[in-house]
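Since the structure comes first, as structure tokens, the remarks are kept for the end.
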Amino acid sequence: MNSTHHHGMHTSLHFWNRSTYGLHSNASEPLGKGYSEGGCYEQLFVSPEVFVTLGVISLLENILVIVAIAKNKNLHSPMYFFICSLAVADMLVSVSNGSETIVITLLNSTDTDAQSFTVNIDNVIDSVICSSLLASICSLLSIAVDRYFTIFYALQYHNIMTVKRVGIIISCIWAVCTVSGVLFIIYSDSSAVIICLITVFFTMLALMASLYVHMFLMARLHIKRIAVLPGTGTIRQGANMKGAITLTILIGVFVVCWAPFFLHLIFYISCPQNPYCVCFMSHFNLYLILIMCNSIIDPLIYALRSQELRKTFKEIICCYPLGGLCDLSSRY
């Protein structure tokens, strides 16, 4: 992270900071006509309280998801274990962004001697954010593969996706993503790191898209074939497709919330001096808000799509001071 910071500017990741602050370091250069000093080149300011508030909301929501999956044995299935991994990643991304707001505020208000320590703390947070981003993508891909197996390898599914194997997969995901996140921050001065991250993002999306095209095309054929059979197969197939649709919604929200940020990185690499690119990059803080909103929206999707999860949420909430409210609602 750069040692010079623009007041009030919130950033994420070491090289993301460089891309944002780069807008100001070259502010004296003519980047285009018709742009005033207070115009599109100024970073959109978002109050630090907004980041902290979103971080707290995400923390509470995703902890609720993790506790619910751990508490309810009916949710001890590969898909929900991968959802739990995704919830951890979402929580870390959002909480780290909120924490980095505090760190940057301290960095702007402390003396030079204390800044080096604050920068080191900020780099650690950046590593957590980067690792969590990669873990989010890998968890989504794992859920996609799991749904693929449930639909096309239903008879062998329980032999393929054992609890032990799922645990190994999740452990490997976090180990690889943690190492990659640390390396990305260490070598963040190189543009190749940004290109690598962009490539990973679009490669994973392409893999998930290819799985889904095949999944939904073949699933339609399977549904037609089993339509003449007794209802159990149809019910099971319908449940599997519901899980696939849930993941489709999760991926859609992920793309919508993260795409502006990755477009920001692409513009930083390809056209850092173009007036239109600079104008887009000046809204960097808004893209961070979208990323944090993704971490808040995901638990709502889980709850809306899973009756079992909603039931467990209610049981957990009723164990605490809201128990009286839950008892009242259950009577009506």
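Positions of Cβ are set from backbone N, Cα and C atoms, glycine also.
This is the original sequence, none of the listed changes applied.
Fair warning: this is a prediction, and the values are worked out from it, not measured in the lab.
The feature Ca(2+) binding site is assigned by Swiss-Prot to Glu100, Asp122, Asp126. In the three-state DSSP reading, Glu100 (Ca(2+) binding site) counts as helix.
Counting Cβ atoms from all protein chains shown, Asp298 (variant position) has 26 others lying within 10 Å of its own Cβ. In the three-state DSSP scheme, Asp298 (variant position) falls into the helix class. According to Swiss-Prot, the natural variant Asp298 to Asn carries the following note: Associated with less backfat thickness, slower growth rate and lower feed intake.
Taking all protein chains in view, 25 other C-beta atoms sit within 10 angstroms of the C-beta of Asp122 (Ca(2+) binding site). Neighbours of Asp126 (Ca(2+) binding site), defined as other CB atoms within 10 A of its CB across all chains, total 26.
Straight-line distance linking the Cα atoms of Asp122 (Ca(2+) binding site) and Asp298 (variant position), rounded to a whole number, equals 26 Å.
Here Asp298 (variant position) is positioned 22 angstrom away from Glu100 (Ca(2+) binding site), judged by their C-alpha atoms. Within 10 Å of the C-beta of Glu100 (Ca(2+) binding site) we count 27 further C-beta atoms, all protein chains included.
Between the CA atoms of Asp126 (Ca(2+) binding site) and Asp298 (variant position) there is a gap of 22 Å, rounded to the nearest whole number.
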